[in-house]
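Data first, discussion second: the structure below is written as structure tokens.
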Amino acid sequence: MMITRGGAKAAKSLLVAAGPRLFSTVRTVSSHEALSASHILKPGVTSAWIWTRAPTIGGMRFASTITLGEKTPMKEEDANQKKTENESTGGDAAGGNNKGDKGIASYWGVEPNKITKEDGSEWKWNCFRPWETYKADITIDLKKHHVPTTFLDRIAYWTVKSLRWPTDLFFQRRYGCRAMMLETVAAVPGMVGGMLLHCKSLRRFEQSGGWIKALLEEAENERMHLMTFMEVAKPKWYERALVITVQGVFFNAYFLGYLISPKFAHRMVGYLEEEAIHSYTEFLKELDKGNIENVPAPAIAIDYWRLPADATLRDVVMVVRADEAHHRDVNHFASDIHYQGRELKEAPAPIGYH
């Protein structure tokens, strides 16, 4: 009797729980039908289907349709998980969990500004911009020479003269390759001096008087000389190896020299620029004699120095020689400032001196 009553109660519980599903007049809808009907009748509302388990029917599943606008435990859980991941990524990237932070996986693909020339055509160079171009002052005095008067001046002068002999022996009259080698060396002092002045400005919490910018401009100008002559002279493999060796030695030597005596370092660069003027003068003589072909100027040189479209290699050598004369003046001026017992910041730097 007790077993019969217990069985009846269990059966009643099963009927109450399963009745709405087993004895409902509503037809079960498949996933395909649910998606099709929802799209046809309610094009603005997207439907999806999920599987649900009956509470007391072991292993039985039924399909039902819901709209995406309705909240379900599964969707709320997914949304919370994504929110947590975004906050975690943003916190790792920004160093905190500030509200509104957005995690970025990569910054690749920053779009540059579109730049055009004065005539409206597209600017094709990425290594320099139109506002960095200029017309070289070729009327500058090329024959000026600083007479060495002090012991350091004489050391600087004869150091540069001693470097000329192996250069003449190696390159002889191959002035294109000679110019390439010269520019790989001449581009180092401005960068070293600007870097050391930059660190000094940070260390002392003081301005540089514009000399950081002036020296870095010099280094960039010399680098553009190299990029230009690379279009004219194609260096051989052993010349490239020589460039690596010479640049490595000269960079470290000039770095130490500038730390020990800036006035000596600038004086030596001034004499080095005087030798560069001499080399480019000889280059022009060979062009005028016809020993070197006066080929059309590279496109990069025409845009950088604002040369006419029909400019030739001779025009390029002329403007490069004028640049070297300006660098000569800047470095002798910097050395004179130090000789007077003053710092570079006390005298205005010749920024934009071309």
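Cβ coordinates are placed from backbone N, Cα and C, and glycine is handled just like the others.
Keep in mind that this structure shows the original residues, not the substituted ones.
As the structure is a computational prediction, the values presented were derived from the model and not from experiment.
Annotation source Swiss-Prot lists Fe cation 1 binding site at GLU183, GLU222, HIS225, GLU324, citing similarity to another entry. Secondary structure at GLU324 (Fe cation 1 binding site), taken from DSSP and collapsed to helix, strand or coil, is helix.
Among the features that Swiss-Prot reports, Fe cation 2 binding site is placed at GLU222, GLU273, GLU324, HIS327. Non-local contacts of GLU222 (Fe cation 1 binding site) by the CB criterion (under 8 A, 6+ apart in sequence, same chain) comprise GLU183, ALA186, ALA187, GLY190, HIS327.
The Cβ of CYS127 (mutagenesis position) lies under 8 Å from the Cβ of MET224, MET227, each of these being in the same chain and 6 or more residues away along the sequence. A coil conformation is recorded for CYS127 (mutagenesis position) in the three-state DSSP classification, outside any helix or strand. Under its mutagenesis annotations, Swiss-Prot gives CYS127 to Ser the following note: Loss of oxidative inactivation and stimulation by pyruvate, but can be activated by succinate.
Under mutagenesis, Swiss-Prot gives CYS177 to Ala with this note: No effect on stimulation by pyruvate. Look at CYS177 (mutagenesis position): DSSP puts it in a helix.
Taking Cβ-Cβ distances under 8 Å and a sequence separation of 6 or more, the neighbours of MET268 (mutagenesis position) in its chain are ALA156, THR159, VAL160, GLY257. Annotation of the published mutagenesis MET268 to Ile or Val in Swiss-Prot: Increased resistance to a substrate-analog inhibitor; the original residue is retained in the structure shown.
Cβ neighbours within 10 Å of GLY352 (mutagenesis position), excluding its own Cβ and spanning all shown chains: 10. Looking at Swiss-Prot, the entry for mutagenesis of GLY352 to Glu says: Increased resistance to a substrate-analog inhibitor.
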Cβ contacts within 10 Å for HIS327 (Fe cation 2 binding site), all chains included, total 26
Under a three-state DSSP reduction, the secondary structure at GLY352 (mutagenesis position) is coil
